[in-house]
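Structure record follows, encoded as structure tokens.
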Amino acid sequence: MEEPKTSKNENHEPKKNIICEESKAVKIISNQTLKPRNDKSEIGTSSLNRNSSKKTKQNDICIEKTEAKSCKVNAASVPGPKDLGLVHRDQSHCKMKKLPNSPMKAQKGSSQTKLEKTPSLQTKAEKVPKSPNLPVKAEKAPCTTAEATTEKALNSQRKEENTPTSQMKLQKTPRSPLEPENVPSLLLKENVKQTESQQTGKKLTSSFVSMDKRKSEALQGEKSALENSSLSQKQQTQTDNIADSDDSASGIEDTADDLSKMKSEESNKENSSEMDYLENATVIDESALTPEQRLGLKQAEERLERDHIFRLEKRSPEYTNCRYLCKLCLIHIENIQGAHKHIKEKRHKKNILEKQEESELRSLPSPSSAHLAALSVAVVELAKEQGITDDDLRIRQDIVEEMSKVIMTFLPECSLRLYGSSLTKFALKSSDVNIDIKFPPKMNHPDLLIQVLGILKKSALYIDVESDFHAKVPVVVCKDRKSALLCRVSAGNDMACLTTDLLAALGKVEPVFTPLVLAFRYWAKLCYIDSQTDGGIPSYCFALMVMFFLQQRKPPLLPCLLGSWIEGFDPKRMDDFQLKGIVEEKFVKWEYNSSSATEKNLIADENKAKADEPKDDTKKTETDNQSNAAKAKHGKSPLTLEAPNQVPLGQLWLELLKFYTLDFALEEYVICVRIQDILTRENKNWPKRRIAIEDPFSVKRNVARSLNSQLVYEYVVERFRAAYRYFACPQKKGGNKSTMDPKKKEKGKLSSKKPVKSDCSATNCCILGESAEKIHMERGQPAKHDETEFTSQRCIVDNDSLLVNELGLANHGQDSSSLSTASGGSDLKQKSAEKQGDLTPSETSLKKELSQCICIGTPDGAESAGTDCRSNLEMDSSHQIVCNNVSATSCNCKATEVTSDLVDEDNLPSQELYYVFDKFILTSGKPPTIVCSICKKDGHSKNDCPEDFRKIDLKPLPPMTNRFREILDLVCKRCFDELSPPCSEQHNREQILIGLEKFIQKEYDEKARLCLFGSSKNGFGFRDSDLDICMTLEGHENAEKLNCKEIIENLAKILKRHPGLRNILPITTAKVPIVKFEHRRSGLEGDISLYNTLAQHNTRMLATYAAIDPRVQYLGYTMKVFAKRCDIGDASRGSLSSYAYILMVLYFLQQRKPPVIPVLQEIFDGKQIPQRMVDGWNAFFFDKTEELKKRLPSLGKNTESLGELWLGLLRFYTEEFDFKEYVISIRQKKLLTTFEKQWTSKCIAIEDPFDLNHNLGAGVSRKMTNFIMKAFINGRKLFGTPFYPLIGREAEYFFDSRVLTDGELAPNDRCCRVCGKIGHYMKDCPKRKRLKKKDSEEEKEGNEEEKDSRDLLDSRDLRCFICGDAGHVRRECPEVKMARQRNSSVAAAQLVRNLVNAQQVAGSAQQQSDQSIRTRQSSECSDSPSYSPQPQPFPQNSPQPSALPPPPSQPGSQPKLGPPQQGGQPPHQVQMPLYNFPQSPPAHYSPMHSMGLLPMHPLQIPAPSWPIHGPMLHSAPGSTPSNIGLNDPSIIFAQPAARPMAIPSPSHDGHWPRTVAPNSLVNNGAVGNSEPRFRGLNPPIPWEHAPRHFPLVPASWPYGLHQNFMHQGNPRFQPKPFYAQADRCATRRCRERCPHPPRGNVSE
């Protein structure tokens, strides 16, 4: 089965040239196993399966790819795929691969001679598009004996179609009379187009046989059917090709004479010959079938035709293997078994029911005068009952006047006005009162509404005063105490007031407008589709829909607001004409404002038109006049027609429902009341989804965008159909109950059992044979209502129209294009169908058939159904549709007799007809579909959303105990003690900065100045925190006159020359362009930004806060640890940054009662805040900490402990602080609302203290917000419930990520799949670009010496296994060069031997225990530099290598290590500190290992195939490591090496239970979430010989953590374990301070 292309594709658009592109994918349904065969008769000498992909799918859909040249097809006579006639393709110019089998007896003898391929065509066989049959395994659908016989016949026919190749060598395909020999293909196409346009009528007459005619021909007998088929084929051939055998003989002679000409024009003749085959070759040659086979084929196809599946008379040029077409689903089907399978698909069933329902509605009889009168009465009565009166309007106006007096007392410059439905009189009695406040420009909109909120709360005239500032239109909601009416007060809503004035003026000049809108609004209210907050449509949109209908109906009742009467008006530039308001209550004022964007688009269109069209002076003059038009800059348009039409109100109501139910394509067009032309979605650049309504005064956005759910849209469409069905059928008075007497009822039953007329086509008649009563009873609904609803409908024979809804198939989510049948008055549907190529000239006969539908309602449909044939269409509701030899989808039924009681019903007087707006009738008893605006799920509103963390019920916490308080204090203190960098590290960071500054000044610009900011200086940095560097240039105060992007790019090129840096990456697309780098020796990452001076002041202020009270730093570190443990501390991956969490801590301490810290930005002398302008912002804060106690005597009153403050922080953000209403702002003590900042759309609002427009939570999604708040809620419970873990297990208990995050991973749906960061897609990932980029210039600069040996290699193919960097090999690695320089005393041969041979490291006699142990070397003291990380281990079954002897004369050489220790850990040994942040591990490791949160276990070390400096840890006994050579795949394809870090580290465990990268465990199991440190297998040179670096901070609080403490990550990732070096203490003083004992013999 093959699906044709969509309407946008040219293949199905009439009168367009089709270009068959290469490699088209075609879907085919086949239910039999197709064997590969060489169908020579179809493609000459080419095999069908030569290019077969040989892929098989379980759903029996195989995809073919045709790879060949493009062929141009003229489709002037090609009907659309949605046409109900048979598919008919162009007959002259499409390339095909089939050779004919003659269906005509008269030409049987000459068929082969006439149509076989020539040798030249055989030589080009592979250039022709091929559509081979692919072998497909499929389940055979159940079929009858006749169908099985038919398939045997078809198989035999396939064999007969095979033509020997030898018979095709000396024959030529005859030329079509439409195709001259010497005419080029383009000219030929034009000639053929003209000729075919003249022959269209003949072709349609001969090929498109009506359904009734084909049915009658089928009943005449086999012989006559075959003769008719032969005649039809013969007529077609005579019209398009050559008519007799003489022409064929002359064609053969021409082949011998014109062989050279044919070779020169081979492509044209190839097209003609293949197209001739398509014109002459039928899909199924019935002449080759036996009478039994023909009968079986006929019966099977009659069965398929009932389900809109028809045999193709001609093979489709695109789907050559398909014989049938489902005209309901527009699917090409290969055989009968495939057709039966397609019938059972949900898509086909859904389309059947939709087709049935649409046909029902279109076939409803025209309303009588009594019917229209009853409708008019119902609408008028509804308007009187539900609409507001003049007295109601006066009450609402009085409310506005009273409120105006109250508000103007405090705000005299403001004024109030009434707008909305109250002013237009479209309001229902329960509608709100909409009030708008006009205010001067100097006032702020948020401040005004906040003041109004306070004023109304103090007033005694109003109750229930609340704010709804998070709505699309922020309002203050209150209730008038006297009238109990709900009031909504907005401010500055000018556009809504203008629209209100327009609708109010229309209600005054057009009397039918107001009752229609009231009825429409009340219907929407009953169906609950007017609730904007629950995914419905705004109520005033229904007034615009009524206005649009009155403009589009024929004849119209209302004029459009803009049109051709305006001088120079152009619909393409309609946005240049802006509506300004109502004038004189009869006109709308407009102004012309030229739009540059519109002009550019228009100029582009004009240029394109000039290029495509020939030059014409007349057209040029018209274009000039049009472009120079619109001389009038303003004007006015009338609101009424000069000669208004008088139409009954009931007729308008019925037409309104029909217009939006059947005529207007809601998903295709825009409801626009400004112009008469239909506005498409493309004109507005709006997506084709659901409903689009344009406000005439606010034209940029779709006002119906609140309907953002497909479920709600389908519910709305269903309600439209139900309403039209109800009001279009006559309803009796008295509760809609049938008044038929039993005799007449029985007579109706008997009469309905009579057979239908013989001229009723079997493909167009349907009887649904299951009563609605039975369905209702099965669903448990009362039978009384079933009888009421059923008898009130006048529908197709025996069918209640509610059956479609009850079957439950109308809401299937599968998208499929339904076949729209055009009705007489459906102009918009016709336009859409013509645009999509859906309808062909055969639609005329279809309309005629549909117009003959007579719908007769009978009380009991079950008894009236015939039982001659039953169709077991499977439906979801397990009901069966009983067919009486007729279609299950059509409504073209003609009954032989109509019961007298139903005929009399048409003549009932208007008093007997009665209509009521009843909720149960209009909704069919179905509840409304509600979609949450927060999570976009149905079934609940946003107020009941389960994903809203504010709805979580927090259980009260037990009281705090002293012992538990002490434990919390200790946990918070240790976070600071173990993670804060020592002074030596600060010194090393400054040295790195100085070195970089000197290098940049020397290589780039001597005026460059660098300074540190961020975590390195603000007092909250970790030991491995990044280096945040700001670069400035002397002579430039700011970067206004600098090209920052160019400077950053040039700086990156310069830094790539720095031998001590790696991984240089410029990021110029960020808000602040930066250059990222990594320092090789320390492993620290950093970034350099330009003129980020405001961040420097932020750094100073945070450092000042940290210096005020030590508890500030303690809590800041605890918060950062908490965020990292829960994987919620990385802004680049969609969460909050560590800076944001520090601001949260400071805000909590400021709001604490009594406060712990003051608000530094509010401490100043005088009344005016001092100005310290930086980058346009005031960066002032009070920085004299020594004077704070004098100014604020109450500063030290808060004496809470760390544990109490930490728990109070968790409780503050989970219990007290409202993230929806307030902003976290440390610049003021007063609460700052999100409405004031206009950040109501953000889930978390954290204001930068200086850059007031910067919201640090702007990038946090709702999913991430819920995840963050869930961690805080779980942390509140964990830290607030007293529990006493084992000594040494406190951190494992309190920072268990599985408990804090409920075992879930942080949302990463917004992250790039390559780098894990947000802000770009995978295709734009800088890491991906960097891997693919070819830096040829840098390659030449860095590798000039070895250029000749690598001329043919790409830089991406080169990777050093020492450092892991791409672009060079091992011998060029700068680390190897540095190693040679450092180890000058080591002989060259020794170095080569160390790099190549596997060696074993000698160890001391002590054995290493299960717990990882860190010792210092004899040459180190407490301030000695740290080790460098060791390479990743190899499989443990490798033999233990030999030791690497140290250089004998080098003073800094490292001693040998003894063998690993055995047994348990000695009592005097101390485990690793909890938060000691040491060396960052290798790839996919995180610095959080050093927190002690990862398991520490002894690991074995493989033989070093690279230079190793310093001692190494040994594995436990029992393992036999093997030698590893340089050719080992684990080396060649290894991850980049470890990131060196100048901080001591314990050895890390490589035996993870689920083999996950340890950094993924640190970051809550999300693999690759933290910044991966790709460094290759081998570490860089350590800092043994460098100046003093980061010392080990002795820890007195040991923690031994279980390896399952961390959250496990993706098991698919296979990490390489990491090994750290062991250190040894050199002196007694060092050993006393070091918690680890020395190993080996150490001299005192």
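Here the Cβ of each residue, glycine as well, is placed from N, Cα and C on the backbone.
Its Cβ placed at the centre, Cys326 (mutagenesis position) has 26 other Cβ atoms within 10 Å. Summarising the annotation, Swiss-Prot assigns Zn(2+) binding site to Cys326, Cys329, His342, His348.
Classification of Ser1138 (UTP binding site) by DSSP places it within a helix. Other Cβ atoms within 10 Å of the Cβ of Ser1138 (UTP binding site) number 21 in total over all chains. Summarising the annotation, Swiss-Prot assigns UTP binding site to 1015-1018, 1025-1028, Asn1098, Lys1120, 1138-1142, His1254 and lists similarity to another entry as the type of evidence.
Taking a C-beta cut-off of under 8 Å and a sequence gap of six or more, Asp1026 (mutagenesis position) has these contacts in its own chain: Gly1014, Ser1015, Leu1084, Glu1085, Gly1086, Asp1087. In the three-state DSSP scheme, Asp1026 (mutagenesis position) is classed as coil. Annotated Mg(2+) binding site per Swiss-Prot: Asp1026, Asp1028, in sequence order.
Residues or ranges marked as domain 'PAP-associated 1' by Swiss-Prot: 649-698.
In Swiss-Prot, a published mutagenesis experiment is listed as Cys326 to Ala, annotated No effect on basal uridylation activity, but loss of LIN28A-enhanced uridylation; when associated with A-329.
Among the sequence features in Swiss-Prot, the mutagenesis site Cys329 to Ala is noted as follows: No effect on basal uridylation activity, but loss of LIN28A-enhanced uridylation; when associated with A-326. The secondary structure of Cys329 (mutagenesis position), as reduced to three states from DSSP, is coil rather than helix or strand. For Cys329 (mutagenesis position), the number of other Cβ atoms no farther than 10 Å from its own Cβ, over all displayed protein chains, is 24.
Among the mutagenesis results in Swiss-Prot, Asp1026 to Ala has the note: Loss of nucleotidyltransferase activity and oocytes are unable to support early embryonic development; when associated with A-1028. The residue drawn here is the original one.
All protein chains included, Asp1028 (mutagenesis position) registers 23 other Cβ atoms within 10 Å of its own Cβ. For the mutagenesis of Asp1028 to Ala, Swiss-Prot gives this note: Loss of nucleotidyltransferase activity and oocytes are unable to support early embryonic development; when associated with A-1026. The structure shown keeps the original residue.
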Packing count at Ser1015 (UTP binding site) (other Cβ atoms within 10 Å of its Cβ): 21
DSSP helix/strand/coil residue counts for the domain 'PAP-associated 1' (649-698): 19 helix, 7 strand, 24 coil
Distance check against Asp1028 (mutagenesis position) for the recorded positions Cys326, Lys1017, Asn1098, Ser1138, Ala1140, Ile1142, keeping those with Cα within 10 Å: Lys1017
Mean per-residue pLDDT computed across the domain 'PAP-associated 1' (649-698): 93
Inter-residue Cα distance where the pair is His348 (Zn(2+) binding site) and Ala1140 (UTP binding site), in Å: 55
Rounded to the nearest Å - Cα separation of Lys1017 (UTP binding site) and Cys329 (mutagenesis position): 68
Integer Cα-Cα distance in angstrom, Cys329 (mutagenesis position) to His342 (Zn(2+) binding site): 10
Spatially closest candidate among Cys326, His342, His348, the listed recorded positions, to Ser1138 (UTP binding site) (Cα to Cα): His348
Alpha-carbon distance [His348 (Zn(2+) binding site); Ile1142 (UTP binding site)] in Å: 59
From Cys326, Ser1025, Asn1098, the recorded positions whose CA lies within 10 Å of that of His348 (Zn(2+) binding site): Cys326
Binding-site residues compared (Leu1027, Ala1140, Ile1142) - the one with the fewest other Cβ atoms within 10 Å: Ala1140
Distance [Cα-Cα, Å, rounded] between His342 (Zn(2+) binding site) and Ser1025 (UTP binding site): 62
Neighbour count (Cβ, 10 Å) for Ser1025 (UTP binding site): 23
Lowest local Cβ density among His342, His348, Lys1017, which the record lists as binding-site residues, within 10 Å: Lys1017
